[in-house]
Amino acid sequence: MPVDFTGYWKMLVNENFEEYLRALDVNVALRKIANLLKPDKEIVQDGDHMIIRTLSTFRNYIMDFQVGKEFEEDLTGIDDRKCMTTVSWDGDKLQCVQKGEKEGRGWTQWIEGDELHLEMRVEGVVCKQVFKKVQ
């Protein structure tokens, strides 16, 4: 049985986020606003079905998917692109590949203790985020 990501997570670390957004061609005003936010993550997992809600005072983003099945992801509100996304298990980690206009786009997510780690990648730029489980 894979690890269970279910829970409510508060952001502790947001390293290199503005550079990540720049690599996605997000305009400077939105980058500055987004860099000030400390979004929470609410994750509901039922086997290989996952709903990941990224919640902030500025904008919310919901990702609803089945692990191992490719789907079209609408990134309106992030960088206004669509991509074909596949999330797969790699041991106890979730690996995401987002195929679209930007090369090398995706993320890896895993748990260490009571912390959720998220590494987002695009065109060689890496953003590292850490969240603490609060419930």
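Cβ atoms are placed via backbone N, Cα and C, with glycine included.
Here the original residues are kept at every noted site.
Long-range Cβ neighbours of Arg22 (mutagenesis position) (same chain, at least 6 residues apart, Cβ-Cβ under 8 Å): Arg31, Val125. What Swiss-Prot notes for the published mutagenesis of Arg22 to Ala is this: No effect on retinol binding. Abolishes interaction with STA6 and the ability to enhance STA6-mediated vitamin A uptake.
Taking Cβ-Cβ distances under 8 Å and a sequence gap of 6 or more within the same chain, the neighbours of Leu30 (mutagenesis position) are Leu21. In Swiss-Prot, the entry for mutagenesis Leu30 to Ala states: Decreases cellular retinol uptake and impairs retinol storage. The structure shown retains the original residue.
In the shown protein chains, 17 other C-beta atoms lie within 10 A of the C-beta of Arg31 (mutagenesis position). Experimental mutagenesis at this site is recorded by Swiss-Prot as Arg31 to Ala, annotated: No effect on retinol binding. Abolishes interaction with STA6 and the ability to enhance STA6-mediated vitamin A uptake.
The Cβ of Lys32 (mutagenesis position) lies under 8 Å from the Cβ of Glu18, each on the same chain and at least six residues away in sequence. DSSP classifies Lys32 (mutagenesis position) as helix under the three-state reduction. Here Swiss-Prot describes Lys32 to Ala as a published mutagenesis experiment; the accompanying note says: No effect on retinol binding. Abolishes interaction with STA6 and the ability to enhance STA6-mediated vitamin A uptake.
The Cβ of Lys41 (mutagenesis position) lies under 8 Å from the Cβ of Tyr8, Trp9, Met11, Ile52, Arg53, Thr54, Leu55, Leu116, Phe131, each of these being in the same chain and 6 or more residues away along the sequence. In Swiss-Prot, a mutagenesis experiment is listed as Lys41 to Leu, annotated with the note Strongly decreased affinity for retinol. Further decrease in affinity for retinol; when associated with L-109.
Under the heading all-trans-retinol binding site, Swiss-Prot lists Lys41, Met63, Gln109, citing experimental evidence as support. Packing around Met63 (all-trans-retinol binding site) is summarised by its Cβ count: 17 other Cβ atoms lie within 10 angstroms of its Cβ, all protein chains included. Met63 (all-trans-retinol binding site) falls within a strand when secondary structure is assigned with DSSP.
A simple way to gauge crowding: the CB of Arg59 (mutagenesis position) has 14 other CB atoms within 10 angstroms, across all the protein chains here. Annotation of the mutagenesis experiment Arg59 to Glu in Swiss-Prot: Decreases cellular retinol uptake and impairs retinol storage.
Mutagenesis annotation in Swiss-Prot: Gln109 to Leu, described as Strongly decreased affinity for retinol. Further decrease in for retinol; when associated with L-41; the structure shown retains the original residue. Less than 8 angstroms from the CB of Gln109 (mutagenesis position) sit Phe5, Lys93, Leu94, Cys96, Leu116, His117, Leu118, Glu119, each of them six or more residues away in the same chain.
Within 8 Å of the centroid of the Cβ atoms of Lys41, Met63, Gln109, where the record puts all-trans-retinol, the same chain has further Cβ atoms from Phe5, Ile43, Met50, Ile52, Thr54, Leu94, Trp107, Leu116, Leu118.
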